[in-house]
Amino acid sequence: MSVSPAAPASGIRRPCYLVLSAHDFRTPRRANIHFITDQLALRGTTRFFSLRYSRLSRMKGDMRLPLDDTANTVVSHNGVDCYLWRTTVHPFNTRRSWLRPVEDAMFRWYAAHPPKQLLDWMRESDVIVFESGIAVAFIELAKRVNPAAKLVYRASDGLSTINVASYIEREFDRVAPTLDVIALVSPAMAAEVASRDNVFHVGHGVDHNLDQLGDPSPYAEGIHAVAVGSMLFDPEFFVVASKAFPQVTFHVIGSGMGRHPGYGDNVIVYGEMKHAQTIGYIKHARFGIAPYASEQVPVYLADSSMKLLQYDFFGLPAVCPNAVVGPYKSRFGYTPGNADSVIAAITQALEAPRVRYRQCLNWSDTTDRVLDPRAYPETRLYPHPPTAAPQLSSEAALSH
């Protein structure tokens, strides 16, 4: 049952926020939308509505499966009301152009049959945040249900990169100009957004006390390198690196893969780890690794990769594919699949100083900019259209 936001004793009503995402706020693995939601919960009543979950999710090993027993009920977690919407099936990208009419119909039906809980939460919201992906299908619904709500689109990823269905791409092109804010994690995403005046660059943030976390070191004596996350994970990197650098211990955290038979004894593989626990492994490493399996990664990852941001924050030299080196001095690029370039990049990282070159905002400052980027001129990607000077009538002009 939905509970309307209550006014505090002061009589000033706290704002009400709603986040729509294919993530769930309660999962151990955290993305940027989780940290933004943390900040929203400090500012007002906050709800998190989780989409794209059904019986099909079992086939893909969805990370929300441990929450299945709580589906279709409101659960309070760390000050946020959470709702995991489980349907019998959910729409998906069939990757078959001849099935596009069926695919479109699936998405339209899904968006047209929301649960009452979502409708109630939309009506009560002052601000609705849509994360890139399937949440796009519900923007039009939000506009109809609550025309007064501020609509914010958080582009955590480019839609073409995460292989959303054509319906979602076309729908976003249609509704983009009507949104109040489109907040991109990288300027490189702007080219595929069919709007300009409401488009801003707001990168990821870091925990305000991140530099105070992660002590003591989890490592024994010696040289240690760390890789965190599963995105496009390339085990072959560690097959090469572990043999070429036996003096380095490589720590692989949350790759989503087991131990590769080609790994040396100096590779330690960990399963999923809570975000706070990974900080020590990053903070005390000699260098960090972003082992993406291909150069065919989106250019915006140079700015948007959470692991690279955390390496940058701690001044860690980072080894990553050439495509995501970007303008960052502390990164050393290699070509995936090319052993010589992997070895050269690691050699450079081992010799590099530990210097923080990148300015990193905390999550509070980041959330300020996501909600109201116009208050921060540096976030604007396109020049503000000039205000037309008032036109004088011909009679007024002649009188001057």
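Just so it is clear, glycine is given a Cβ too, placed from its N, Cα and C backbone atoms.
Every position carries its original residue.
Here Swiss-Prot flags D157 as active site, proton acceptor, drawing on experimental evidence. DSSP assigns D157 (mutagenesis position) to coil in the three-state reduction, placing it in neither a helix nor a strand.
DSSP assigns M231 (mutagenesis position) to coil in the three-state reduction, placing it in neither a helix nor a strand. Long-range C-beta contacts of M231 (mutagenesis position), restricted to its own chain and to partners at least six residues apart, with a cutoff below 8 Å, comprise Y292. The UDP-alpha-D-glucuronate binding site annotation in Swiss-Prot covers S230, M231, E272, M273, Y292, M306, K307, L308, L309, Q310.
Listed in Swiss-Prot as a mutagenesis experiment, D157 to A, E or N is described as follows: Loss of catalytic activity. Loss of xanthan production.
For E192 (mutagenesis position), the Cβ neighbour count at a 10 Å cut-off comes to 16, with all displayed protein chains included. When secondary structure is read from DSSP and collapsed to three states, E192 (mutagenesis position) falls in the helix class. As a published mutagenesis entry, E192 to A appears in Swiss-Prot alongside the note: No effect on both substrate affinity and catalytic activity.
While the structure shown retains the original residue, Swiss-Prot records the mutagenesis experiment D207 to A with this note: No effect on both substrate affinity and catalytic activity. Listed in sequence order, the residues of the same chain lying 6 or more apart from D207 (mutagenesis position) and placing their CB within less than 8 Å of its CB are F35, L213, N362, W363.
Quoted from Swiss-Prot for the published mutagenesis M231 to A: No effect on both substrate affinity and catalytic activity.
For the mutagenesis result E272 to A, the note given in Swiss-Prot is 2-fold decrease in both affinity for UDP-GlcA and catalytic activity. DSSP assigns E272 (mutagenesis position) to coil in the three-state reduction, placing it in neither a helix nor a strand. If you draw a 10 Å sphere around the CB of E272 (mutagenesis position), it holds 14 other CB atoms from the protein chains shown.
Secondary structure at Y292 (mutagenesis position), as computed by DSSP, is strand. For the mutagenesis experiment Y292 to A, the note given by Swiss-Prot reads: 14-fold decrease in catalytic efficiency. 25% of wild-type xanthan production.
What Swiss-Prot says about the mutagenesis result for K307 to A is this: 54-fold decrease in catalytic efficiency. 30% of wild-type xanthan production. The local packing around K307 (mutagenesis position), expressed as other Cβ atoms within 10 Å of its Cβ over all shown chains, amounts to 22.
Among the mutagenesis results in Swiss-Prot, Q310 to A has the note: 19-fold decrease in affinity for UDP-GlcA but no effect on catalytic activity. 60% of wild-type xanthan production. The residue drawn here is the original one. Counted within 10 Å of its Cβ, the other Cβ atoms near Q310 (mutagenesis position) come to 24, all protein chains included.
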Going by DSSP, is D207 (mutagenesis position) part of a helix, a strand, or coil? coil
Taking DSSP as the reference, which of helix, strand or coil describes L309 (UDP-alpha-D-glucuronate binding site)? helix
Using a 10 Å radius on the Cβ of Y292 (mutagenesis position), the other Cβ atoms enclosed count 21
From recorded positions E192, S230, E272, Q310, the one whose Cα lies nearest D157 (mutagenesis position): E192
C-alpha spacing of Q310 (mutagenesis position) relative to S230 (UDP-alpha-D-glucuronate binding site), in angstrom: 16
